[in-house]
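S.K.: One structure follows; several queries about it will come next.
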Amino acid sequence: MLLQFLLLSLCVSVATAKVITGVFNSFNSLTWANAASYPYRGPATPTWTAVIGWSLDGATASAGDTFTLDMPCVFKFITDQTSIDLVADGRTYATCNLNSAEEFTTFSSVSCTVTTTMTADTKAIGTVTLPFSFSVGGSGSDVDLANSQCFTAGINTVTFNDGDTSISTTVDFEKSTVASSDRILLSRILPSLSQAVNLFLPQECANGYTSGTMGFSTAGTGATIDCSTVHVGISNGLNDWNYPISSESFSYTKTCTSTSVLVTFQNVPAGYRPFVDAYISATRVSSYTMQYTNIYACVGAASVDDSFTHTWRGYSNSQAGSNGITIVVTTRTVTDSTTAVTTLPFNSDTDKTKTIEILQPIPTTTITTSYVGVTTSYSTKTAPIGETATVIVDVPYHTTTTVTSEWTGTITTTTTRTNPTDSIDTVVVQVPSPNPTVTTTEYWSQSYATTTTVTAPPGGTDSVIIREPPNPTVTTTEYWSQSYATTLTITAPPGGTNSVIIRVHSSTNDESSESTFSTLSVPSFSGSISIVSTVSRPHYVNSTVTHLPSSSSKPVDIPSSDVVTSTNDNSLTSLTGSENGKTSVAISTTFCDDENGCQTSIPQGSVVRTTATTTATTTTIIGDNNGSGKSKSGELSSTGSVTTNTATPDVPSTKVPSNPGAPGTGVPPPLAPSTETQTTNNVPGSPNIPATGTTDIRESTTVSHTVTGNGNTGVPMNPNPALTTSTSLTGATNSATNPSHETGVNTGSGGSTNIVTPPSSATATVVIPGTDNGATTKGQDTAGGGNSNGSTATTNIQGGNNEPGNQPGTNTTGEPVGTTDTQSVESISQPTTLSQQTTSSLISTPLASTFDGSGSIVQHSAWLYVLLTAISIFF
């Protein structure tokens, strides 16, 4: 019964034991004491002593509970003790085992069990002192390579852990005094194995090694080499205490015996160091000497043999009681969560084998998954000893929703608001308020469109510049009733067609004037009249009308129509009607030259328009004799002359004579040219127009018939020679034929000529709008040389009673002048300078009519001829 009770109590205590944490709760100090003649205070040089605080509370700790202090990067405890008690006030509350890591694990540990001294109403606190050395590598094993990067020279933080409680302190480690480029030697004692780890690295070759042989031998020393523990590799770096931090394979050949190990290698790249290490057993000797083989050839250098010997001090194992015991290391898988090292009970008197057992937890693999949620969950799939358990970690993640808003700042901000209770977080994006935009459309010379956006800083105004190719333009000329010209431009949207509408004055309402001619009987006279002008005009056309017959004014019945027909090379048909009480007559124009004689024709492109009341006034615009341009209703040629003939209608005739001067026609034949010459003085203020390449025209306009009631022409109005006028279109500057620099070239815009005939005391103004057809007039050479470009028209003064008169022509050149400017029609009475020499054998001269320098008609009344007669008597 008693035995059953004891067994039951043991089972209950085991079943109720638990793992507690947080017993070691403070890192009070960490100091170093030189345990030998070490030249520097390195982490692997003994002895480092840590003072750790602990506390046990009976409320949470019970007998049999366990707790552990893990000490990462600690190599071994520097003591012969295998355990230590936690004592307070002379009482032991826990017993702890000292588990050195050595080459087995990356950490040492202190594992403790609460004793029965601890009761529920007891609380104990105290400190424990632990001597040890740190592990910073020293071989090619996985444990040493991991620990080779635990610390660096200088200030470091050392941290120990008791479950989820961590305690830390800082420490200052000194760097090795051996140059890293020199050969490196190391021997470390493994107390639990009574062995030493020997490491060798040859000198550094900065550019790499071509070949070499490295190794060591224990021949003659009694020490043996464990070939199963040999590591060979190359490292791409050393830590501050000259231990390899990595191990990579390379091309080598290894030879190992119980007394020596040799490694021959080739082609080690730059930046790498070859090394070899092995466990050495050195028992029953106080010291032993090692022979090191060190032969190497650096890249680009000759082979070097730097082999040497070195003596290491050994020690005797005091635990076995006898030397030469066998130490067996076994590994056993347990269900614990940490790895532990334990020594099985050993009696040196009876046991020859000391067993060190490594308790390794069941290996586990961790699988991390994720889900939309808030908390992290863990689940473990257990496995029996010898298999691998699985730990599944389910990590939550949140989805996000983005909210964008505007603000007055100048930058974009993004803020994530994490929801602690839900899986949806909010991302708030604040963007600057948009700038206002101004769009400008402009035209440029390219054939394609572009859009440029200029973004201003926040708070400014953005600009969008649209560049469009230019629209095509269609120009239309229209005629209207106003007396002035206008130009209207209609700009279409991009891609359309712009329109330019030019409205010019239509001459359908040409005005007329009334004049009564008186017949004066005056003797033959010869004289000159000079009228000085005070106003200059831009254009000058001089014509003289002489030897007008006596006639009386009478109305002429004209159809109410106004039709101007474009002409061909040989003829012109003109019907002019009466509007607003104005009367018109049809006029036939005769052109004469020495080669072809006189023909009733008009050059192509010319327009004849006439208006009259009691006195018939004919205005002829002559242009484009070579047929290069066509005129239409209301248009004028860019070059030409304007002549005005005034006559009084007489008895109508039923037929237009086709052969002037033939018997029975009533029209005298053309007289022979007069030898008298008309001269023109220079007009002050007249424009100096350069010579042009246009041929002047000699033009004679003959009024020899009237218009009947139905528009047909009648018989000649008088038997006297026809009214003859002549206008020089162009002439060379200061030439004999154009000394006054006068020209008849049209320079205005296209349109009809509006002739305003004022009373006899006023001046009628003829304004010739220009056109843009660029027509050129071809003249006749009246000197008998035929057609000649560049000749100046000759004024033919036809004398009365078959009195001859002739003026030879002079050749000159010039250019046509044309423009599209519009000139208005204006009636102004201004005296002009006009030098005119008149020679006549007629006794009766009713009236003379001339163009002044500005193109106005000057009608001289009867009293002027009386004055001329008186002057001729005196002279």
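Easy rule for this one: first residue shown is 1, then count along the chain.
Glycine too: its Cβ is placed from the backbone N, Cα and C atoms.
Residues as originally present; substitutions not included.
Quick caveat, the model's predicted, so the values are computed rather than measured.
In case it helps, Swiss-Prot gives these features for our protein:
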{"type": "VARIANT", "residues": "ILE125 to Met", "note": "In allele ALS4-2"}
{"type": "VARIANT", "residues": "ASN198 to Ser", "note": "In allele ALS4-2"}
{"type": "VARIANT", "residues": "PHE265 to Tyr", "note": "In allele ALS4-2"}
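Give me the structural setting of these features: burial, nearby parts and distances.
M.R.: The C-beta environment of ILE125 (variant position), restricted to residues of the same chain at least 6 apart in sequence and closer than 8 Å, consists of GLY53, TRP54, SER55, LEU56, ALA88. ILE125 (variant position) carries a strand DSSP state (E or B).
DSSP classifies ASN198 (variant position) as strand under the three-state reduction.
All chains included, 22 other C-beta atoms sit within 10 angstroms of the C-beta of PHE265 (variant position).
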S.K.: Same chain only, sequence gap of 6 or more: which residues have a CB within under 8 Å of the CB of ASN198 (variant position)?
M.R.: LEU185, LEU186, SER187, PHE216, ASP277, ALA278, TYR279, ILE280, MET290, TRP312
